[in-house]
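First the structure, in the form of C-alpha cells, and then the observations on it.
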Amino acid sequence: MNVGTAHSEVNPNTRVMNSRGIWLSYVLAIGLLHIVLLSIPFVSVPVVWTLTNLIHNMGMYIFLHTVKGTPFETPDQGKARLLTHWEQMDYGVQFTASRKFLTITPIVLYFLTSFYTKYDQIHFVLNTVSLMSVLIPKLPQLHGVRIFGINKY
C-alpha cells in the first residue's frame with residue numbers, strides 16, 4: 001500500500017483519456033448537449049446540429065489545443081508546463097486509440113451535421129471551418145509547433 005500517493009503516473013494528463021468509461025461519457029455529453037439545444041423553442045433542427053458541432057469543436061479546441069500545463073503538482077520538473085493537453089496525451093505517442101477516437105469524433109459529428117443541415121452552404125462553410133480548426137492542430141507534424149508564436153508561453 002502506497003501511503004500518500006493517489007496515482008502512479010508522473011503526469012495524470014497523459015492517461016486520462018484511457019480511463020474506463022471516458023469515451024462513453026464523452027459521447028453521452030455530446031448527445032446531452034444536442035438534446036439540450038433541441039429543447040430550445042423556435043430553433044430549427046439544422047441550426048441545432050450546427051450549434052452542437054460548433055460548441056463541441058470550440059470546447060475541444062480550447063481544452064485540448066489551447067490550455068497548457070497540468071492542474072497537478074507533477075515531479076516531471078515542469079516538462080508539461082509548455083505542452084497542451086493534446087501534446088501530453090499518451091506521453092506524446094502518435095496514433096494511439098485515444099488520439100484516433102478524439103480525431104474521428106469531430107469528423108463523424110461533421111458528417112451528421114452536414115447530412116441533417118442538407119448541405120446548406122452557410123452551415124457547410126461554418127462546420128467545415130470548425131472541423132479544420134480542430135483537425136489541423138492534431139496533425140503529428142504540428143506536435144509542439146506554435147503557428148505565428150500563438151500560445152507560445
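Any Cβ shown, glycine's included, is placed from N, Cα and C.
Listed features, source Swiss-Prot:
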type	residues	note
MUTAGEN	N13 to A	Disrupted ceramide binding; impaired negative regulation of SPT complex activity in the presence of ceramides; in the absence of ceramides, reduced affinity of SPT complex towards palmitoyl-CoA
MUTAGEN	V16 to R	Impaired negative regulation of SPT complex activity in the presence of ceramides
MUTAGEN	I22 to R	Impaired negative regulation of SPT complex activity in the presence of ceramides
MUTAGEN	F63 to P	Impaired negative regulation of SPT complex activity in the presence of ceramides
MUTAGEN	H85 to A	No effect on the negative regulation of SPT complex activity in the presence of ceramides
MUTAGEN	P137 to A	Increased protein levels; decreased ubiquitination; increased negative regulation of SPT complex activity
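Cα of V16 (mutagenesis position) to Cα of I22 (mutagenesis position): a distance of 8 Å. In three-state terms derived from DSSP, I22 (mutagenesis position) belongs to a helical segment. Considering only the mutagenesis positions N13, V16, F63, H85, P137, the Cβ with the fewest other Cβ atoms within 10 Å is that of F63. Around the Cβ of I22 (mutagenesis position), 13 further Cβ atoms fall within 10 Å across all displayed protein chains.
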